[in-house]
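Trainee: Have a look at this one.
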Amino acid sequence: MLFTIQLIIILICLFYGARKGGIALGLLGGIGLVILVFVFHLQPGKPPVDVMLVIIAVVAASATLQASGGLDVMLQIAEKLLRRNPKYVSIVAPFVTCTLTILCGTGHVVYTILPIIYDVAIKNNIRPERPMAASSIGAQMGIIASPVSVAVVSLVAMLGNVTFDGRHLEFLDLLAITIPSTLIGILAIGIFSWFRGKDLDKDEEFQKFISVPENREYVYGDTATLLDKKLPKSNWLAMWIFLGAIAVVALLGADSDLRPSFGGKPLSMVLVIQMFMLLTGALIIILTKTNPASISKNEVFRSGMIAIVAVYGIAWMAETMFGAHMSEIQGVLGEMVKEYPWAYAIVLLLVSKFVNSQAAALAAIVPVALAIGVDPAYIVASAPACYGYYILPTYPSDLAAIQFDRSGTTHIGRFVINHSFILPGLIGVSVSCVFGWIFAAMYGFL
């Protein structure tokens with residue numbers, strides 16, 4: 001009975017925090033914590049300090065990249081690619097947004113490219129919903145495939161002491177599973193999007209809308225472009241510093257002999273990532289003369305700090321509650337998950353929707369899953385399931401896609417659940433999880 005009451009308290013905090021949005025999600029964890037500790041006298045769990053430190057380092061480097069103009073270079077290259085292949089925008093666009101996320105570690109880079117995707121689609125009489133919805137989904141799917149994303153480094157940190165038949169999960173082991181499985185999922189989204197919805201010339205509602213001259217001008221109006229901008233060399237230098245750091249981190253992750261050893265053990269990749277991300281930010285500031293004051297004012301830094309508070313409050317609250325009832329949870333869920341391993345992926349997917357964060361969902365669920373005996377291989381194979389907040393169209397990138405689509409084809413349906421993102425999201429995540437299991441088996445984890 002007490003467990004049920006405490007679980008309801010946690011769910012109320014999650015629902016209300018998600019509804020308020022932003023930093024409120026993590027702060028609401030504080031309410032749950034105080035009630036659990038001072039009212040129910042549960043011993044406080046341990047906050048995920050390692051995960052939070054990694055997030056701080058990665059966000060600092062990514063925000064510095066944006067402040068330096070290095071991100072503009074990536075976006076300019078992406079726009080050139082899209083405008084050279086307009087007929088294939090429904091397939092190319094989600095790959096572009098996913099790649100940007102993989103390189104930058106955050107899906108928030110999609111906001112700048114969405115108007116360009118719309119312009120390419122509408123000027124070629126392609127239903128904008130096709131590439132717009134796919135691109136928003138693709139940007140978020142890329143998070144679990146990025147070597148510098150909060151979700152990936154968090155998962156590596158949480159699985160750092162876990163062995164798979166005597167073998168530790170290395171940084172590149174995880175990426176070797178998540179990158180190809182994610183890209184195959186993106187391909188599935190692109191193929192689906194190619195055929196979805198009515199062509200614009202057969203869409204009676206759209207044709208009626210543009211029959212009004214003002215509406216037609218609004219729908220087919222010009223969009224801002226990066227192609228006519230000559231970016232300074234410092235922007236290019238910042239981009240190469242950032243990409244070079246990612247390459248070095250990947251190399252150190254691939255070969256533990258390249259890392260210094262202490263007590264017979266190579267330096268943890270969790271610490272390596274922190275060190276090199278801080279180094280990256282410092283080099284960009286020094287070599288490109290980026291104004292440090294501008295770093296804390298951009299979208300990447302803001303969203304990253306919100307992620308830290310979310311992981312802090314939610315994961316600490318969940319650890320406190322589930323840690324106190326671990327024996328009961330093991331008894332109820334342990335056998336079920338062993339018999340139906342896919343149940344873990346469904347739980348992770350739903351929690352992700354509640355918290356609107358892949359990193360926060362992993363931080364809340366992975367420690368519990370390990371404690372009740374879920375095979376770590378299942379956790380790795382099902383990693384793409386940490387993206388579930390496409391289920392309802394409340395995430396900022398989805399809302400942005402709707403706003404940037406002036407044709408109105410990217411939309412939220414009458415029943416809310418029948419929106420433009422639900423099918424691409426289900427297809428992409430499901431296909432990625434299936435291939436995640438296949439690649440995990442190929443590499444000997446399953």
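Each residue, glycine too, has its Cβ placed from N, Cα and C.
Since the structure is predicted, the reported quantities are computational estimates derived from the model, not experimental observations.
Heads up, here are the entries from Swiss-Prot:
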- Glu79 to Ala: Loses transport activity but still requires fumarate for expression (MUTAGEN)
- Arg83 to Ala: Loses transport activity but still requires fumarate for expression (MUTAGEN)
- Arg127 to Ala: Is able to catalyze uptake, but has lost the capacity for antiport activity (MUTAGEN)
- Lys353 to Ala: Constitutively expressed (MUTAGEN)
- Thr394 to Ile: Constitutively expressed. Affects regulation of the DcuS-DcuR activity, but not the transport activity (MUTAGEN)
- Asp398 to Glu: Requires fumarate for expression. Impaired for transport to some extent (MUTAGEN)
- Asp398 to Asn: Constitutively expressed. Affects regulation of the DcuS-DcuR activity, but not the transport activity (MUTAGEN)
- Asp398 to Ala: Requires fumarate for expression. Shows wild-type transport activity (MUTAGEN)
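So where do these features actually land, and what's packed around them?
Mentor: Taking Cβ-Cβ distances under 8 Å and a sequence gap of 6 or more within the same chain, the neighbours of Glu79 (mutagenesis position) are Ile113, Ile116, Thr225, Leu226, Leu227.
In the three-state DSSP scheme, Arg83 (mutagenesis position) falls into the helix class.
The secondary structure of Arg127 (mutagenesis position), as reduced to three states from DSSP, is coil rather than helix or strand. Of all the Cβ atoms in the protein chains shown, 24 others lie within 10 Å of the Cβ of Arg127 (mutagenesis position).
The Cβ of Lys353 (mutagenesis position) has 18 neighbouring Cβ atoms from other residues within 10 Å, across all protein chains displayed.
The 10 Å shell around the Cβ of Thr394 (mutagenesis position) contains 17 further Cβ atoms across the protein chains shown.
Secondary structure at Asp398 (mutagenesis position), as computed by DSSP, is helix. Applying an 8 A CB threshold to same-chain residues 6+ apart, the list for Asp398 (mutagenesis position) reads Ser136, Tyr390, His419, Phe421.
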Trainee: Using Thr394 (mutagenesis position) as the reference point, find which of the mutagenesis positions Arg83, Arg127, Lys353 has the shortest Cα-to-Cα distance to it.
Mentor: Lys353
Trainee: Distance check, please: Cα of Arg127 (mutagenesis position) against Cα of Arg83 (mutagenesis position), rounded to an integer number of angstrom.
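Mentor: Cα to Cα, Arg127 (mutagenesis position) and Arg83 (mutagenesis position) are separated by 16 Å.
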Trainee: Check each residue in the chain of Arg83 (mutagenesis position) that is at least six apart in sequence and keep those whose C-beta is under 8 Å from its C-beta; list them in sequence order.
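Mentor: Result: Ile116, Val120, Leu227.
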